[in-house]
Amino acid sequence: MVNDRWKTMGGAAQLEDRPRDKPQRPSCGYVLCTVLLALAVLLAVAVTGAVLFLNHAHAPGTAPPPVVSTGAASANSALVTVERADSSHLSILIDPRCPDLTDSFARLESAQASVLQALTEHQAQPRLVGDQEQELLDTLADQLPRLLARASELQTECMGLRKGHGTLGQGLSALQSEQGRLIQLLSESQGHMAHLVNSVSDILDALQRDRGLGRPRNKADLQRAPARGTRPRGCATGSRPRDCLDVLLSGQQDDGVYSVFPTHYPAGFQVYCDMRTDGGGWTVFQRREDGSVNFFRGWDAYRDGFGRLTGEHWLGLKRIHALTTQAAYELHVDLEDFENGTAYARYGSFGVGLFSVDPEEDGYPLTVADYSGTAGDSLLKHSGMRFTTKDRDSDHSENNCAAFYRGAWWYRNCHTSNLNGQYLRGAHASYADGVEWSSWTGWQYSLKFSEMKIRPVREDR
């Protein structure tokens, strides 16, 4: 329509001016319209460029900006084309005729609005994403100082723990050193104490001999003590042997298990007889040889006996008492270490519960004297002491020596021998809780073999 109108007006002008051959000069209105049209085009281009610049500044790396191009629609009109990012086109036709300036400005404003709307739609999604990213960055910025502070606290705590660990390690090393020193001091003290006790025992024995051991006993002793003397040859009455010496005298010469019938134990019991050591006739009441039997037991087991007579065993306190109260007995102790070294200890007098009306209530006290042998004396210290087990404490120590040294014995405070201790197979780190005979191998060596056996003192000895 605009073009038709333009053509019509041009035709009219030509009809009116046909008689005139002289060309007319452009009017002021026409110049003004041309200037305004140029300004409008420049304004549109400037606005579009500014928006595109802002779009590139705030959303780098997004879709390419709209492309604005201009051109002539006809000889008397201009065409502005905007190509959007989605390949759609926006065309604006600009009419330079002065009579329609209002419409031209309206179209210009509409074009500007269209351009702005297109740019807004183009930037909407990236800006939304940018806002979310900015919000996330703000949140992270707020949390970062807290995380750094917590990391610093954890690092401080870690350093403190490392320092504490180092202090504990130093303390533990010091305690271990102190423990070793105390063990050494205890071992030395135990040795000094053993020598002191042995010396005192020797002095007391000498004093007793000086005062005369053959003096009559007081009335109480005579009432309590059974008659004990040397054994005559052969069995006392009948054919029942009272111990292994009677078995030997009856003609049996082989080691083995035999039945004996002590004077105060007429029901009798079986024992192992050693028929070879120093003439034979020995009744065995204790043997350790391989660790197959547990010797860390309570009172009832040690009273009644346990184990195998042909292997490791303990005959029982009540049976040892029955044997040693019917005559005067001597004790022989055989020992062997794990290097096949051997030694022995002999005691000319031995008895269990000799002066007791109720030996179990009295704790089966030990009587032993007159040492000789190659192993050294480790038993005289225990003479006069009651038997102690882990569940019946009769020693002179503040602690239960049986529980502490893992055995059962006539402990005093605590021991110089512990033949019923743990079978530890030679040298051991623990202190005095093995099969010990301290005068021969010390307190930290557990023997391979021990055997305790008794025999009556005969007239010809």
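Here the Cβ of each residue, glycine as well, is placed from N, Cα and C on the backbone.
Keep in mind the model shows the original residues, not the substituted ones.
Confidence for the domain 'Fibrinogen C-terminal' (235-458), expressed as mean pLDDT, is 95. Per Swiss-Prot, the feature domain 'Fibrinogen C-terminal' maps to 235-458.
Experimental mutagenesis at this site is recorded by Swiss-Prot as D393 to N, annotated: Complete loss of binding to acetylated bovine serum albumin and reduced binding to chitin; when associated with A-395. DSSP assigns D393 (mutagenesis position) to coil in the three-state reduction, placing it in neither a helix nor a strand.
Feature annotation from Swiss-Prot assigns Ca(2+) binding site to D393, D395.
Quoted from Swiss-Prot, the note on the mutagenesis of D395 to A is: Complete loss of binding to acetylated bovine serum albumin and reduced binding to chitin; when associated with N-395. If you take the C-beta of D395 (mutagenesis position) and look for same-chain residues 6 or more apart in sequence within under 8 angstroms, you find M385, R386, T388, C401, A402, Y411, R412, N413, C414.
Record note (Swiss-Prot) on the mutagenesis of Y405 to S: Significantly reduced binding to acetylated bovine serum albumin and loss of binding to chitin; when associated with S-431. Y405 (mutagenesis position) is surrounded by 28 other CB atoms, counting those within 10 A of its CB over all protein chains shown.
According to DSSP, H415 (mutagenesis position) sits in a coil region rather than a helix or strand. Record note (Swiss-Prot) on the mutagenesis of H415 to G: Complete loss of binding to acetylated bovine serum albumin and chitin.
Here Swiss-Prot describes Y431 to S as a published mutagenesis experiment; the accompanying note says: Significantly reduced binding to acetylated bovine serum albumin and loss of binding to chitin; when associated with S-405.
Other Cβ atoms within 10 Å of the Cβ of A432 (mutagenesis position), summed over all protein chains shown, number 26. Quoted from Swiss-Prot, the note on the mutagenesis of A432 to V is: Complete loss of binding to acetylated bovine serum albumin and chitin.
For the mutagenesis of W443 to S, Swiss-Prot gives this note: Slight reduction in binding to acetylated bovine serum albumin and no effect on binding to chitin. The structure shown keeps the original residue.
When the mutagenesis positions D393, Y405, A432 are screened for a Cα within 10 A of the Cα of W443 (mutagenesis position), the ones that qualify are A432. Of all the mutagenesis positions in the list D393, H415, A432, the shortest Cα-Cα distance to Y405 (mutagenesis position) is found for A432.
The two recorded residues, H415 (mutagenesis position) and D393 (mutagenesis position), show a Cα separation of 14 Å. The secondary structure of W443 (mutagenesis position), as reduced to three states from DSSP, is coil rather than helix or strand. Neighbour density around each Cβ, counted as other Cβ atoms within 10 Å, peaks among the mutagenesis positions Y431, W443 at W443. In the structure as shown, the Cβ atom of H415 (mutagenesis position) sits within 10 Å of 29 other Cβ atoms.
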